[in-house]
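Quoted from Swiss-Prot, the note on mutagenesis experiment CYS33 to Ala is: Complete loss of SQSTM1 ubiquitination; in association with A-36. The note that Swiss-Prot attaches to the published mutagenesis CYS36 to Ala is: Complete loss of SQSTM1 ubiquitination; in association with A-33. Annotated Zn(2+) binding site per Swiss-Prot: CYS98, CYS101, HIS113, CYS117, in sequence order, evidence recorded as sequence analysis. Residues or ranges marked as domain 'UIM' by Swiss-Prot: 221-237.
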Amino acid sequence: MAMFRSLVASAQQRQPPAGPAGGDSGLEAQYTCPICLEVYHRPVAIGSCGHTFCGECLQPCLQVPSPLCPLCRLPFDPKKVDKATHVEKQLSSYKAPCRGCNKKVTLAKMRVHISSCLKVQEQMANCPKFVPVVPTSQPIPSNIPNRSTFACPYCGARNLDQQELVKHCVESHRSDPNRVVCPICSAMPWGDPSYKSANFLQHLLHRHKFSYDTFVDYSIDEEAAFQAALALSLSEN
């Protein structure tokens, strides 16, 4: 019996380490950033709660005085956010099938592959028409302005999405005293294109840490929309 146990133990030691649970089908989901919903890119981990995000995705959270984890909403020390080297190693080791052509690709190269995969592009072209995440009785016009990108009110830099605008203004215009119009608010139905914020950076970090387009019913006024969007954002986490 002792010899049998010894042989079993020896065989177990020679077996390669198992990959993540769930097999190939759930592999990509296990390494998906909760913010951008894509495979991690340059992942970082919050020291206190251990949650992992793409480095760029977490950046806007690091610009506020008292940052909260986007996933669990617990406060964390921005100085204790470290590069998730163990996750990076796993991204380079594990393969998963492309969601379009089913070709197996290492997770570290999945974003690049998907961006050029003809099957994925074909699927995207055939996507159903957008519908709101919250039911609404209001009609959805087809000619609404594109609120996805904005221009910097300080220097005019264009094609910035909401997170990029926050990051750009914090990094490039932190000390700029000029009063400027918020391009995000002015694009809203209730927005006043002539109203200039006395402290635009504070306004940007307070009001625009989430996307209005994801949560807002545009038929209600600004304050009601903000409160509704904030409540829905919190309820989803």
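Cβ coordinates come from backbone N, Cα and C, glycine included.
The shown structure was predicted, so the numbers you read here are calculated from the model rather than taken from an experiment.
Structure with Swiss-Prot features highlighted.
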| residue | record | Cβ within 10 Å |
| --- | --- | --- |
| CYS33 | mutagenesis position | 19 |
| CYS36 | mutagenesis position | 15 |
| CYS98 | Zn(2+) binding site | 16 |
| CYS101 | Zn(2+) binding site | 14 |
| HIS113 | Zn(2+) binding site | 16 |
| CYS117 | Zn(2+) binding site | 18 |
Residues flanking the Zn(2+) site, with Cβ no more than 8 Å from the Cβ centroid of CYS98, CYS101, HIS113, CYS117 and excluding those residues themselves: ARG99, GLY100, ASN102, LYS103, VAL105, ILE114, SER116, LYS119, VAL120
Where CYS98 (Zn(2+) binding site) falls in three-state DSSP terms: coil
Spatial separation of CYS33 (mutagenesis position) from CYS101 (Zn(2+) binding site) - C-alpha basis, Å: 22
Rounded Cα separation (Å) that holds between CYS117 (Zn(2+) binding site) and CYS33 (mutagenesis position): 21
Within the predicted model, mean pLDDT of the domain 'UIM' (221-237): 54
CYS36 (mutagenesis position) to CYS98 (Zn(2+) binding site) - Cα separation in whole Å: 18
